[in-house]
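*Asks:* Quick paste from Swiss-Prot:
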DOMAIN    122-192  domain 'KH'
MUTAGEN   Lys20 to Glu  In temperature-sensitive mutant KRR1-17; grows normally at 25 degrees Celsius but fails to grow at 35 degrees Celsius; when associated with N-66; R-162 and A-261
MUTAGEN   Phe45 to Leu  In temperature-sensitive mutant KRR1-18; grows normally at 25 degrees Celsius but fails to grow at 35 degrees Celsius; when associated with S-95 and G-207
MUTAGEN   Lys66 to Asn  In temperature-sensitive mutant KRR1-17; grows normally at 25 degrees Celsius but fails to grow at 35 degrees Celsius; when associated with E-20; R-162 and A-261
MUTAGEN   Leu95 to Ser  In temperature-sensitive mutant KRR1-18; grows normally at 25 degrees Celsius but fails to grow at 35 degrees Celsius; when associated with L-45 and G-207
MUTAGEN   Cys162 to Arg  In temperature-sensitive mutant KRR1-17; grows normally at 25 degrees Celsius but fails to grow at 35 degrees Celsius; when associated with E-20; N-66 and A-261
MUTAGEN   Arg207 to Gly  In temperature-sensitive mutant KRR1-18; grows normally at 25 degrees Celsius but fails to grow at 35 degrees Celsius; when associated with L-45 and S-95
MUTAGEN   Asp261 to Ala  In temperature-sensitive mutant KRR1-17; grows normally at 25 degrees Celsius but fails to grow at 35 degrees Celsius; when associated with E-20; N-66 and R-162
Amino acid sequence: MVSTHNRDKPWDTDDIDKWKIEEFKEEDNASGQPFAEESSFMTLFPKYRESYLKTIWNDVTRALDKHNIACVLDLVEGSMTVKTTRKTYDPAIILKARDLIKLLARSVPFPQAVKILQDDMACDVIKIGNFVTNKERFVKRRQRLVGPNGNTLKALELLTKCYILVQGNTVSAMGPFKGLKEVRRVVEDCMKNIHPIYHIKELMIKRELAKRPELANEDWSRFLPMFKKRNVARKKPKKIRNVEKKVYTPFPPAQLPRKVDLEIESGEYFLSKREKQMKKLNEQKEKQMEREIERQEERAKDFIAPEEEAYKPNQN
């Protein structure tokens, strides 16, 4: 067979963007037949998102109807479902619809989440809850990702061209694939105790180097800073003891009560062996109940709804 590799290709000009994703239109479905099987995806959402989802669900339905995707909001089970219909012509739009409901469940506002239906937009939900076992350390590192007044997060958004939302045990990101890769690296390293400022400096240098065409085919590692991890032991503050001089008394200290004396005083001494065991069990159960109530209150703090701006529905 004759090779066509070295032949002239007059249609292949430099102004053609070969990486551009062409929009899939209805006429591109040559057969015109509906899909052989129905595809559907379902995701659960937390209780505090219920009121917000009810207010925006008409807009969600309207946005998905343009792509012939059906959606169902089940407030009893706390779930959102998307599925293809007989009119659906784009085989990949169901995956975009799945990402839409996933972002809505993770507290992403609807005006931002609906952009995922565009071809040039992708998303990534990064789980950060499993990196650190200590709750206080986890909260500290998550706050480090946000930064003072959200400055660290804004810098990352500008450098990666992604929308980033930190919520609970996840970080939701939307943007191009190249930016999402950088966001995941920064977030995971931050939870591994590597400060985001190091990555921000690196991304700023890369952005400046990308403006110079003569460095397009060169290795940039010589321009990037190399940070060494240093574990410096902190000096522990000296404990100052408050030693007060005791007043001298010639009399010996009073004798401490024995265990039997305490039992006689409380009346436990006169109980039978079985009654003592029952009393001990009841005390243990009361302590367990108190601990369980404290744990439930601690867990409930994670499900407090974040402050959101009031959503104004689209009148058009």
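Note that Cβ sites are derived from N, Cα and C of the backbone, with glycine treated the same way.
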*Asks:* Do me a favour and check the Cα-Cα span between Leu95 (mutagenesis position) and Phe45 (mutagenesis position); whole Å is fine.
*Replies:* 18
*Asks:* So what pLDDT does the domain 'KH' (122-192) average out to?
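*Replies:* Here the mean pLDDT over the domain 'KH' (122-192) amounts to 93.
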*Asks:* Report, as a single number, how many Cβ atoms besides its own are within 10 Å of the Cβ of Asp261 (mutagenesis position).
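*Replies:* I get 12 for this one.
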*Asks:* Using DSSP reduced to three states, classify Phe45 (mutagenesis position) as helix, strand or coil.
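*Replies:* Going by the DSSP assignment, Phe45 (mutagenesis position) belongs to neither helix nor strand, so it counts as coil.
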*Asks:* Determine, from DSSP, whether Asp261 (mutagenesis position) sits in helix, strand or coil.
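*Replies:* Its secondary structure by DSSP: helix.
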*Asks:* I'd like the per-state residue tally for the domain 'KH' (122-192) from DSSP, helix first, then strand, then coil.
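*Replies:* Taking each residue of the domain 'KH' (122-192) in turn, the totals are 40 helix, 17 strand, 14 coil.
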*Asks:* Restricting the comparison to the mutagenesis positions Lys20, Lys66, Asp261, which residue's C-alpha is spatially nearest the C-alpha of Arg207 (mutagenesis position)?
*Replies:* Lys20
*Asks:* Of the mutagenesis positions listed here (Lys20, Phe45, Lys66, Cys162), which is spatially closest to Asp261 (mutagenesis position) when Cα positions are compared?
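*Replies:* Sorting the mutagenesis positions by distance from Asp261 (mutagenesis position), the top entry is Phe45.
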*Asks:* Could you measure between Lys66 (mutagenesis position) and Cys162 (mutagenesis position) for me? Cα positions, answer in whole angstrom.
*Replies:* 25
*Asks:* About how far apart, in whole Å, are the alpha carbons (Cα) of Lys20 (mutagenesis position) and Phe45 (mutagenesis position)?
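*Replies:* About 34 Å separates the two Cα atoms.
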*Asks:* Work out the three-state DSSP category of Lys20 (mutagenesis position).
*Replies:* coil
